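*Asks:* Just lifted these from Swiss-Prot, have a look:
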type	residues	note
BINDING	D9, H11, D42, H198	Mn(2+) 1 binding site
BINDING	D42, N80, H115, H196	Mn(2+) 2 binding site
BINDING	N80, R81, D123, S161, K165, K168, H196	substrate binding site
MUTAGEN	H11 to A	17000-fold decrease in catalytic activity
MUTAGEN	D42 to A	80000-fold decrease in catalytic activity
MUTAGEN	R81 to A	7000-fold decrease in catalytic activity
MUTAGEN	D117 to A	2-fold decrease in catalytic activity
Amino acid sequence: MKHSYFISDLHLSETQPELTALFVDFMQNLAPQAERLYILGDLFDFWIGDDEQSALIQQVKDLIKFVSDQGVQCYFQHGNRDFLIGERFSKETGAQLLPDYQLITLYDKKILLCHGDTLCIDDEAYQQFRRRVHQKWLQRLFLCLPLKVRVIIAEKIRAKSNQDKQAKSQEIMDVNQAFTAEKVQEFGVNLLIHGHTHREAIHQQEEFTRIVLGDWRKNYASILKMDESGEFGFIKD
């Protein structure tokens, strides 16, 4: 039966090879069988520009290109850790870049896709930070810096982010329910798929269904499968 996959929040890095191994297994065995593959952000733990080169980055790009070459339509939506992924990455992998909110039609279902961080409006400090770093002039300035400097800046931002999370309540870091409902209504859908919060779940709400993709962990890959009958669910080992 025809089907498609949705994943997010892998946070791939050289320090967690077990996550890379899970991704390799998925991309070599499951992904090539799909019609579409949607990666909804935070594929990498951080991204400092398309000009960065490493064995891990090349391996990931090669895997996406391999799946794309099998005829699978691959899509990438920016996360809060890898929002600087650009056109060079897209060309090298065959993955189409999507905007912050993307409306798709899949198996006769209208679906709204987003990474999920834009729905967490109660975290005002993060939203202010997000608005700053998404300014195009600031991104251009950052990308002009030497790679070594960008790495230092990215590591400091990541450390600060991890520190801040310890002081924030779980409620603040989750989606705002009212705002999320407004977005769903704005796009005229009854199905929303997002990641970011790392709280894998399928929320059957009164007027719409909200599917939250989970983060990938040492022994678990959060993979949502949707088939042509319209059925969906997370793949369980």
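Placement of Cβ uses the backbone N, Cα and C atoms for every residue, glycine included.
What's the neighbourhood like for each of these?
*Replies:* Cβ neighbours of H11 (mutagenesis position) (same chain, under 8 Å, six or more residues apart in sequence): L19, D42, F44, D45, R81, D215, W216.
Secondary structure at H115 (Mn(2+) 2 binding site), taken from DSSP and collapsed to helix, strand or coil, is coil. Long-range Cβ neighbours of H115 (Mn(2+) 2 binding site) (same chain, at least 6 residues apart, Cβ-Cβ under 8 Å): S8, L40, G41, D42, Q77, H78, G79, N80, D100, H194, G195, H196.
Classification of H196 (Mn(2+) 2 binding site) by DSSP places it in coil, neither helical nor stranded.
According to DSSP, H11 (mutagenesis position) is assigned to coil rather than to any helix or strand.
Reduced to three states, the DSSP call for D42 (mutagenesis position) is coil. The 10 Å shell around the Cβ of D42 (mutagenesis position) contains 30 further Cβ atoms across the protein chains shown.
DSSP assigns R81 (mutagenesis position) to coil, not to a helix or a strand.
Long-range C-beta contacts of D117 (mutagenesis position), restricted to its own chain and to partners at least six residues apart, with a cutoff below 8 Å, comprise G41, G79, N80, Y126, R130, H196.
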*Asks:* How many Å lie between the Cα of S161 (substrate binding site) and the Cα of H198 (Mn(2+) 1 binding site)?
*Replies:* 15
*Asks:* Rounded to a whole number, how many Å is the Cα of K165 (substrate binding site) away from the Cα of H198 (Mn(2+) 1 binding site)?
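*Replies:* With the alpha carbons as reference points, the distance is 13 Å.
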*Asks:* H198 (Mn(2+) 1 binding site) to D123 (substrate binding site): how many Å between their Cα atoms?
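*Replies:* One finds 16 Å between the Cα atoms of these residues.
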*Asks:* Reported as an integer number of Å, what is the Cα distance between D123 (substrate binding site) and D9 (Mn(2+) 1 binding site)?
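*Replies:* Computed Cα spacing between D123 (substrate binding site) and D9 (Mn(2+) 1 binding site) is 19 Å.
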*Asks:* Go through K165, H196, H198, the listed binding-site residues, and name the one with the sparsest Cβ surroundings, counting other Cβ atoms within 10 Å.
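*Replies:* Relative to the other binding-site residues in K165, H196, H198, K165 has the fewest Cβ atoms within 10 Å.
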*Asks:* If you count the other Cβ atoms within 10 Å of each Cβ, which of the binding-site residues D9, D123 comes out on top?
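*Replies:* In terms of Cβ crowding, the pick is D9.
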